[in-house]
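Scroll down for the structure; my scribbles are underneath it.
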Amino acid sequence: MTAGYEPCWLRYERKDQYSRLRFEEIVAKRTSPIFQAVVEELQKGLRSMMEIEPQVVQEVNETANSIWLGTLEDEEFERPLEGTLVHPEGYVIRSDVDDGPFRIYIIGKTDAGVLYGVFHFLRLLQMGENIAQLSIIEQPKNRLRMINHWDNMDGSIERGYAGRSIFFVDDQFVKQNQRIKDYARLLASVGINAISINNVNVHKTETKLITDHFLPDVAEVADIFRTYGIKTFLSINYASPIEIGGLPTADPLDPEVRRWWKETAKRIYQYIPDFGGFVVKADSEFRPGPFTYGRDHAEGANMLAEALAPFGGLVIWRCFVYNCQQDWRDRTTDRAKAAYDHFKPLDGQFRENVILQIKNGPMDFQVREPVSPLFGAMPKTNQMMEVQITQEYTGQQKHLCFLIPQWKEVLDFDTYAKGKGSEVKKVIDGSLFDYRYSGIAGVSNIGSDPNWTGHTLAQANLYGFGRLAWNPDLSAEEIANEWVVQTFGDDSQVVETISWMLLSSWRIYENYTSPLGVGWMVNPGHHYGPNVDGYEYSHWGTYHYADRDGIGVDRTVATGTGYTAQYFPENAAMYESLDTCPDELLLFFHHVPYTHRLHSGETVIQHIYNTHFEGVEQAKQLRKRWEQLKGKIDEKRYHDVLERLTIQVEHAKEWRDVINTYFYRKSGIDDQYGRKIYR
């Protein structure tokens, strides 16, 4: 940790199995900034893992063991690889040991492809794989693989649990260029190609990021990310024409407003020629937007898209739009329905450089909620998915909660938008409806902490997000194994133990928190710790409706809010009926008596008791398994993780006792096993 922070999974520890393999040359004829970064990374990895310093050459030595780096623009690679690579970021890795010297070829369709290919090769070395017979063709499934930062310019991070911003402090840029470079390396190593650096809730100072005052600083950050194949985006304030433009309105149909945004876009691209575009949170949670002027979201987004289009820029328009002034007495209004109701009628009305960014579920990154019905419901409108890597509702990086299994369930969910086989992953990779732009974004979990993510094991969520964004068909087991070996080494006990901990942790967290998909039950505002009625009588639309007889939200067509009708018929029917609704989502879709029997055979109330007692024991098991690794993990990381796991056990007990006591007092029904409940 020589730089004051960890290298995470790019540790490049020595690998004795390669001690006899001596690469003498790196053949690299290209000199672009990306290529220079590629060569530097390869040299760093070979130096650390194999203790060799191959020369970088442009002219080939026919007798030398070598690694060849190139693109399809290079004459010698164009013909043999013709038609192999379709995606501009794709690459080939091949070994050649047939005639004489040992060669590795890492060939990309573009420089970015070579970058990803080199990181893949270094991953193989870190994993201790046999590199003698490589024949790999890789192409990303998703075009846009993005990280969203919720960093504020005062240095704080909204929903951040890993220190302060690495970009901003005291309303200025930090100028931590080496750390930003190392962050870019981490992101590029898992295939991330886009980043927005400021919070979607754009405050007064951040509104000025699109002005001459801050654009030189934005350009400096963009230069660093560009070197690693990452485009820079900014979150913008929809009211900017008023707040910094001196106009009396931000009406998207006003000619002066449109002119102002066109001039602003032109200015940005003078500083950053490959600027990615804007991320927009509008008409949501008190943020300004087109509704103020009687316009819809298509009119609002298209105005920005028109300004960016001449430069190839994108508008990423968030669909997190709902009534945050709901009357809790009103049982007909349903926050879960809002995104679909707002956006579905606008299908086909958005410009082609607009992408709708849709949260994985209809509510707000809960430990369990159904997949948003908006996925697949707009065949004429670009869509991408938003997940939350930062653990706002899943333990805030004090608790271990590996989110890859959750995201896998979402990606593999069949929408039935074009019949069976219409999974969410096919919607967001653009293949189902031939979207021009699509992809996936994750809200970052990093900050200035030495381990980047607060909880060392939370690094696995950032790593896993990138790997899933590149290839949604990777399994959670594969991703966990890759991360553990690269981060902690290949000792079999270490790999087996930490992989088990990761893969078990989401269900464990779910067990001791809110039951059966009902969500929330957290302290208002900061969202940490149990408070069953914390939001029950608020204006946020996040209710569980527990009374003396039962619990849950009736979202059926027959007797409830009608939310189930937003799904395609196969899923609508599944969720509408108690007979087919999955247990884990029962209380999201139905209000049932505490004595209702789940498909598991347990009653709802007994399930609540059982899972909360079991969850605490499972949290203890996480800590116990980690303690068995003492001496196999360096002291710093061992104690850091142990401290977090101890916190998790204590907080799991609090969750257990609050939830079980609350529902005992509501229902008056005893735990059939007579365990301790505070009456």
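All residue numbers here begin at 1 and follow the chain in the order shown.
Every residue, even glycine, has its Cβ placed from backbone N, Cα and C.
Look at Swiss-Prot and you will find GLU285 tagged as active site, proton donor, backed by experimental evidence. Within 10 Å of the C-beta atom of GLU285 (mutagenesis position) sit 12 other C-beta atoms, taking all shown protein chains into account.
For GLU392 (mutagenesis position), the same-chain residues lying six or more positions away in sequence with a CB closer than 8 A to its CB are ARG159, PHE365, HIS527. GLU392 (mutagenesis position) carries neither a helix nor a strand DSSP state and counts as coil. What Swiss-Prot records for GLU392 (among others) is active site, proton acceptor.
Look at Swiss-Prot and you will find GLU158, ARG159, LYS281, ARG318, ARG335, LYS359, GLU386, GLU510, TRP540 tagged as substrate binding site. Same-chain residues at least 6 positions away in sequence with a Cβ under 8 Å from that of GLU510 (mutagenesis position) are, in sequence order, VAL367, ARG368, GLU584, THR611, GLY615.
According to Swiss-Prot, the beta-D-glucuronate binding site annotation covers ASN201. A sphere of 10 angstroms centred on the C-beta of ASN201 (beta-D-glucuronate binding site) encloses 16 other C-beta atoms.
Less than 8 angstroms from the CB of GLU158 (mutagenesis position) sit TRP150, ASP151, ASN152, ASN199, ASN201, each of them six or more residues away in the same chain. GLU158 to Asn appears in Swiss-Prot as a published mutagenesis result, with the remark: Strong decrease in the glucosiduronase activity.
Mutagenesis annotation in Swiss-Prot: GLU285 to Asn, described as Relatively low glucosiduronase activity, but shows binding to the substrate; the structure shown retains the original residue.
The DSSP secondary structure for ASP364 (mutagenesis position) is coil. For the published mutagenesis ASP364 to Ala, Swiss-Prot gives the following note: Loss of glucosiduronase activity.
While the structure shown retains the original residue, Swiss-Prot records the mutagenesis experiment GLU386 to Gln with this note: 14-fold decrease in the glucosiduronase activity. The DSSP secondary structure for GLU386 (mutagenesis position) is strand. The Cβ of GLU386 (mutagenesis position) has ASN148, ARG318, PHE320, GLN357, ILE358, LYS359, ASN360, ILE440, ALA441, GLY442, VAL443 as same-chain neighbours under 8 Å, each 6 or more residues away in sequence.
Among the mutagenesis results in Swiss-Prot, GLU392 to Cys has the note: Loss of glucosiduronase activity. The residue drawn here is the original one.
Here Swiss-Prot describes GLU510 to Ala as a published mutagenesis experiment; the accompanying note says: Strong decrease in the glucosiduronase activity. DSSP assigns GLU510 (mutagenesis position) to a helical segment in the three-state reduction.
The CA atom of TRP540 (substrate binding site) is located 11 Å away from the CA atom of ASP364 (mutagenesis position).
In this structure the residues listed as binding substrate are GLU158, ARG159, LYS281, ARG318, ARG335, LYS359, GLU386, GLU510, TRP540; their two most distant Cα atoms lie 29 Å apart. Annotated pair LYS281 (substrate binding site) and ASP364 (mutagenesis position), C-alpha to C-alpha distance, rounded: 14 Å. Least crowded of the binding-site residues (LYS281, ARG335), judged by neighbouring Cβ atoms within 10 Å of its own Cβ: ARG335. Spacing of GLU285 (mutagenesis position) relative to ARG335 (substrate binding site) is 12 Å (Cα to Cα, whole number). According to its DSSP assignment, ARG335 (substrate binding site) is helical.
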